[in-house]
Amino acid sequence: MPQPEQLPGPNADIWNWQLQGLCRGMDSSMFFHPDGERGRARTQREQRAKEMCRRCPVIEACRSHALEVGEPYGVWGGLSESERDLLLKGTMGRTRGIRRTA
């Protein structure tokens, strides 16, 4: 099935950045953990996802989206679930100098 080049209607402003994501069309299992995944396997999968995010032209838009909507699962904008949770609670931003973009 062909991928759309632009999203329709009011969603375009919110979601169009996803069309430029390096992850577009990739297997989502790289970014979202299977049930029960823990430890080394989870860490390694997250690191592979974050490597892709670091090269992505829309990393900032992706990260902002995930923080704004409180995305509960997966690696978004180079941040894992737990990293986003810490950022949203203010802990990580203060201790590591990471700022939240809006």
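Glycine is no exception: its Cβ is also placed from the backbone N, Cα and C atoms.
Keep in mind the model shows the original residues, not the substituted ones.
For 22-86, the entry in Swiss-Prot reads domain '4Fe-4S Wbl-type'. Quoted from Swiss-Prot for the published mutagenesis C23 to A: No 4Fe-4S cluster assembly, does not complement growth defects; when associated with A-53; A-56 and A-62. Per Swiss-Prot, [4Fe-4S] cluster binding site is recorded for C23, C53, C56, C62. For the mutagenesis of C53 to A, Swiss-Prot gives this note: No 4Fe-4S cluster assembly, does not complement growth defects; when associated with A-23; A-56 and A-62. The structure shown keeps the original residue. According to Swiss-Prot, the experimentally introduced change C56 to A is described as follows: No 4Fe-4S cluster assembly, does not complement growth defects; when associated with A-33; A-53 and A-62. Under mutagenesis, Swiss-Prot gives C62 to A with this note: No 4Fe-4S cluster assembly, does not complement growth defects; when associated with A-33; A-53 and A-56.
Known features from Swiss-Prot, placed on the structure.
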residue: C23; record: mutagenesis position; DSSP (3 states): coil
residue: C53; record: mutagenesis position; DSSP (3 states): helix
residue: C62; record: mutagenesis position; DSSP (3 states): helix
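When the alpha carbons of C23 (mutagenesis position) and C53 (mutagenesis position) are compared, the span between them is 8 angstrom.
Geometry remark: C53 (mutagenesis position) versus C62 (mutagenesis position), CA distance 9 Å. In the predicted structure, the domain '4Fe-4S Wbl-type' (22-86) carries a mean pLDDT of 95. Within 8 Å of the Cβ centroid of the [4Fe-4S] cluster site, not counting the listed residues C23, C53, C56, C62, the chain contributes G21, L22, M52, V58, I59, W76, G77, G78. The separation of C56 (mutagenesis position) from C62 (mutagenesis position), Cα to Cα, is 10 Å. Among the mutagenesis positions C56, C62, the residue whose Cβ has the fewest other Cβ atoms within 10 Å is C56.
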